[in-house]
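**Student:** Annotations per Swiss-Prot:
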| type | residues | note |
| --- | --- | --- |
| BINDING | 42-50, 91-95, 152-155, 182-184 | GTP binding site |
| MUTAGEN | THR49 to Asn | Expected to give rise to an inactive GDP-bound state. Cilia-related sensory abnormalities and failure to undergo intraflagellar transport |
| MUTAGEN | GLN95 to Leu | Expected to give rise to a constitutively active GTP-bound state. Cilia-related sensory abnormalities, but undergoes intraflagellar transport, but at a reduced frequency compared to wild-type |
Amino acid sequence: MTTMGEDEAPALPKKSPLPEKIDEADVDDDPDDKVIKIVVVGDGASGKTSICQRFAKESFDKSYHQTLGLDFFSRRITLPHEMQVLVQVWDIGGQSIAGEMIDKYLTGANIVFLVYDVTNSKSFENAVDWLSVVKKNTKSSETPVKLVLMGNKTDLEERRVVSVEAHKNFATSNDMMPTYVSAKTGDTVFLTFRQAVAEVLNVGLSRAEVEADIEIVQGSVIEQPKQSDASYARRSDQSRSTSVCSIT
């Protein structure tokens, strides 16, 4: 399997298999904070690291960075009733599917994001293998692990090769939360993280809160490429197939 990025790049120095230290956001842990561990898996080049960076740092890096083993991100978010949650994100390199550390990476996960590239059919086909690995290594978890199927690169709608129907059917048949994101534009990235965390903690998000997350992204986009009618129709269908948690 390849690793994330649009172009090939020289191999980078190998990282330690587990993080030696955590992000600065964890240094001043509040004992009252809830802590949620999200593990992000999927083929290389599907955009996993870009999604994590968009969530944790609200940025998008166009340059290629190969993930070897594991990258670690974290961010505090606020849910209704002033609930503070520390979200720890484990970004797993695409080559790790056959690695001996994959079980360690998945240990203690509350949520798993299975990411694929909507413009790459192979990354979607390989989702079956990734899901099998995830289920094998989380079956003994004390609490059920929430599974999320995440189609990335929706900003490249005109190059889509994985249909909305295939995405929805795969998610439904495997009891997964279906969602689409664009790491490049930020479209629904933060919302998806927030929804998944809220569902795990049994916290409902109001319609106003969901729409506020969407508006933040839309307000940051200066220019959107003009879409054909067919592209717009696919985009509308895609939006309807994206899960929205407990809107009251």
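Keep in mind that glycine also has a Cβ here, set from the backbone N, Cα and C atoms.
For all the noted positions, this structure keeps the original residue and models no substitution.
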**Student:** Which residue, of the binding-site residues GLY42, GLY94, has its CB surrounded by the fewest other CB atoms within 10 A?
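**Tutor:** GLY94, out of the binding-site residues GLY42, GLY94, has the fewest neighbouring Cβ atoms within 10 Å.
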**Student:** Taking the Cβ of SER182 (GTP binding site) as centre, how many other Cβ atoms lie within 10 Å?
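**Tutor:** By my count, 24.
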**Student:** Roughly how many Å separate the Cα of ALA45 (GTP binding site) from that of GLN95 (mutagenesis position), to the nearest whole number?
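**Tutor:** Counting only the Cα atoms, the answer is 11 Å.
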**Student:** I'd like the number of other C-beta atoms within 10 A of the C-beta of LYS48 (GTP binding site), please.
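**Tutor:** LYS48 (GTP binding site) is surrounded by 30 other Cβ atoms within 10 Å.
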**Student:** Distance check, please: Cα of GLN95 (mutagenesis position) against Cα of GLY42 (GTP binding site), rounded to an integer number of angstrom.
**Tutor:** 9
**Student:** Can you grab the distance from LYS153 (GTP binding site) over to THR49 (mutagenesis position)? Cα atoms, rounded to a whole Å.
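**Tutor:** That separation, Cα to Cα, works out to 13 Å.
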**Student:** For THR49 (mutagenesis position), which of the binding-site residues GLY42, ASP91, GLY94, SER182 has the nearest Cα in space?
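**Tutor:** Closest by Cα distance to THR49 (mutagenesis position) among the binding-site residues GLY42, ASP91, GLY94, SER182: ASP91.
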